[in-house]
Amino acid sequence: MALNSGSPPAIGPYYENHGYQPENPYPAQPTVVPTVYEVHPAQYYPSPVPQYAPRVLTQASNPVVCTQPKSPSGTVCTSKTKKALCITLTLGTFLVGAALAAGLLWKFMGSKCSNSGIECDSSGTCINPSNWCDGVSHCPGGEDENRCVRLYGPNFILQVYSSQRKSWHPVCQDDWNENYGRAACRDMGYKNNFYSSQGIVDDSGSTSFMKLNTSAGNVDIYKKLYHSDACSSKAVVSLRCIACGVNLNSSRQSRIVGGESALPGAWPWQVSLHVQNVHVCGGSIITPEWIVTAAHCVEKPLNNPWHWTAFAGILRQSFMFYGAGYQVEKVISHPNYDSKTKNNDIALMKLQKPLTFNDLVKPVCLPNPGMMLQPEQLCWISGWGATEEKGKTSEVLNAAKVLLIETQRCNSRYVYDNLITPAMICAGFLQGNVDSCQGDSGGPLVTSKNNIWWLIGDTSWGSGCAKAYRPGVYGNVMVFTDWIYRQMRADG
């Protein structure tokens, strides 16, 4: 976690670290012909450094001045022939630009379906919304029948999709009990032993509900529900599928400013991910079994789970040599991750043995649909990354306060010049001074809402550390929650 831009070291290689990877802890290797970003691992051992291409800004940061001379009349095209040619060229340029924009939009948004269709992830087939959650599988992978339940907003309102209305509706409290709550959480991908509690939220303003049919028999929870315009209790169900987003010392968080050492229990979801006893990346606990990290951390050869050990609840790296780590059983990288652009930079790790939760080890909440992020929203980053550019991994866990930066501003030519996709979030300060850095990759970007901490980003990339107009870039977890739940369901 960098407090400011460090100076280049007096000796050794100096290079722009665009992915926040840690320094290579292995001894120097025989001299080879260098390439700018290539990492040469020690013989017989996998490199603990995530290997990937750096982000390169495509334009200079200074404005480009057009020096084309104009005619005395103030226009370039004077004759009829020239005017016709200019119009043709202008129209052609516009059409080409529109086609490129459409192609980029399709690429980054990742769906080929129109507004009237929903895409099957397994095949790319477009399904009519009326066929989604109708009790019949239309997608080859069956995802149209297992993505019918969700939690909405910061109050965890339980919603179920209605194929009749082609929209999501809250579940009426009438006849509801804990058993149904556990079943709904299980449908999302949580295990029964994760279940926390259910609540009731006054939602008398709603005019459309999903109500329980108690005589429906032993079927999936969404098949027990039917659409109704009335709810006798005038209350809807709120579910906590796991006790998440709670930390210690919440009243003392203002003391952790600008990258200071973290307090015990302040960031209990933070894990240190090691390869061969060396910290490589960070991660965030979302259940006793699942860790969220960055896809660039687990590029080959580090996609093999046996390389990885996770440490939770320990603030100092030196103490991890004496503590028991948790071996990783499975590594799942997002299938659409692009190692060049860092688009869809998210991955999951499943642990061989579940974590035991306590005051120092707790999960962070995944964001729910309906949660809106605001420009300059207060967030926090944490990790064992370097405290200055080109520095070494920190001994202690650090945390720092950052602000969200709106995508339009972050995509300006003076910042990242259209490198930011909908699957990314910018956070930090345009003046620099506070940022993620080498070794922070995969770690959390969190924000507090309703006294609950939410994971809204995973540390992805940047241009150097804490440089002006080069804020940190994070994977947009709000885009990936459906994918995360799908992996949890498939492995449940």
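Positions of Cβ are set from backbone N, Cα and C atoms, glycine also.
If you take the C-beta of Val136 (Ca(2+) binding site) and look for same-chain residues 6 or more apart in sequence within under 8 angstroms, you find Glu145. A coil conformation is recorded for Val136 (Ca(2+) binding site) in the three-state DSSP classification, outside any helix or strand. The annotation Ca(2+) binding site is assigned in Swiss-Prot to Asn131, Asp134, Val136, Asp144, Glu145 on the grounds of experimental evidence.
The domain 'SRCR' annotation in Swiss-Prot covers 149-242. Averaged across the domain 'SRCR' (149-242), pLDDT in this predicted model comes to 89.
Packing around His296 (active site, charge relay system) is summarised by its Cβ count: 30 other Cβ atoms lie within 10 angstroms of its Cβ, all protein chains included. Per Swiss-Prot, the feature active site, charge relay system maps to His296 (among others).
Here Swiss-Prot notes a mutagenesis experiment, Lys340 to Asp, with the remark: No effect on HKU1-CoV viral entry. Other C-beta atoms found within 10 angstroms of the C-beta of Lys340 (mutagenesis position) number 10, with every protein chain shown included.
All protein chains included, Thr341 (mutagenesis position) registers 17 other Cβ atoms within 10 Å of its own Cβ. The mutagenesis experiment Thr341 to Ala or Ser is recorded by Swiss-Prot, whose note states: No effect on catalytic activity or HKU1-CoV viral entry.
Among the mutagenesis results in Swiss-Prot, Arg409 to Ala or Thr has the note: No effect on catalytic activity. Reduces HKU1-CoV viral entry. The residue drawn here is the original one. A simple way to gauge crowding: the CB of Arg409 (mutagenesis position) has 15 other CB atoms within 10 angstroms, across all the protein chains here.
What Swiss-Prot notes for the published mutagenesis of Ser412 to Ala or Asn is this: No effect on catalytic activity. Reduces HKU1-CoV viral entry. DSSP assigns Ser412 (mutagenesis position) to coil in the three-state reduction, outside any helix or strand.
While the structure shown retains the original residue, Swiss-Prot records the mutagenesis experiment Arg413 to Ala, Lys or Val with this note: No effect on catalytic activity. Reduces HKU1-CoV viral entry.
Quoting Swiss-Prot on the mutagenesis of Tyr414 to Ala, Ser, Leu or Arg: No effect on catalytic activity. Almost abolishes S protein-binding and HKU1-CoV viral entry. In the structure as shown, the Cβ atom of Tyr414 (mutagenesis position) sits within 10 Å of 14 other Cβ atoms.
The annotation that Swiss-Prot gives for the mutagenesis experiment Val415 to Ile reads: No effect on HKU1-CoV viral entry. For Val415 (mutagenesis position), the same-chain residues 6+ apart in sequence whose C-beta sits under 8 angstroms from its C-beta are Ile405, Arg409, Cys426, Leu430, Tyr469, Arg470, Pro471.
Swiss-Prot lists Tyr416 to Ala among its mutagenesis entries, and the accompanying note reads: No effect on catalytic activity. Almost abolishes HKU1-CoV viral entry.
Leu419 (mutagenesis position) has a Cβ environment of 19 other Cβ atoms inside 10 Å. For the mutagenesis result Leu419 to Arg, Ala or Met, the note given in Swiss-Prot is No effect on catalytic activity. Abolishes HKU1-CoV viral entry.
Under the heading of mutagenesis, Swiss-Prot lists Leu430 to Arg and annotates it as follows: No effect on catalytic activity. Abolishes HKU1-CoV viral entry. Its Cβ taken as reference, Leu430 (mutagenesis position) is surrounded by 16 other Cβ atoms within 10 Å in the chains shown. Secondary structure at Leu430 (mutagenesis position), taken from DSSP and collapsed to helix, strand or coil, is coil.
Note on Gln431 (mutagenesis position): other Cβ atoms within 10 Å of its Cβ, all shown chains, come to 11. Gln431 to Ala appears in Swiss-Prot as a published mutagenesis result, with the remark: No effect on catalytic activity or HKU1-CoV viral entry.
Residues or ranges marked as active site, charge relay system in Swiss-Prot: Ser441 (among others). When other Cβ atoms within 10 Å of the Cβ of Ser441 (active site, charge relay system) are tallied across all protein chains shown, the result is 29.
Quoted from Swiss-Prot for the published mutagenesis Trp461 to Ala: No effect on catalytic activity. Abolishes HKU1-CoV S protein-binding and viral entry. The DSSP secondary structure for Trp461 (mutagenesis position) is strand. Neighbour count (other Cβ atoms within 10 Å of the Cβ, all protein chains): 26 for Trp461 (mutagenesis position).
Neighbours of the Ca(2+) site: apart from Asn131, Asp134, Val136, Asp144, Glu145, residues of the same chain with C-beta atoms within 8 angstroms of the site's C-beta centroid are Ile127, Trp132, Cys133, Gly135, Ser137, His138, Cys139, Ser163. In three-state terms derived from DSSP, Asn131 (Ca(2+) binding site) belongs to a helical segment. A separation of roughly 8 Å, to the nearest angstrom, links the Cα atoms of Ser441 (active site, charge relay system) and Trp461 (mutagenesis position). Using a 10 Å radius centred on the Cβ of Asp144 (Ca(2+) binding site) and all shown protein chains, the other Cβ atoms total 26. For the mutagenesis positions Arg413, Arg470, the greatest number of Cβ atoms within 10 Å around a candidate Cβ is found at Arg470.
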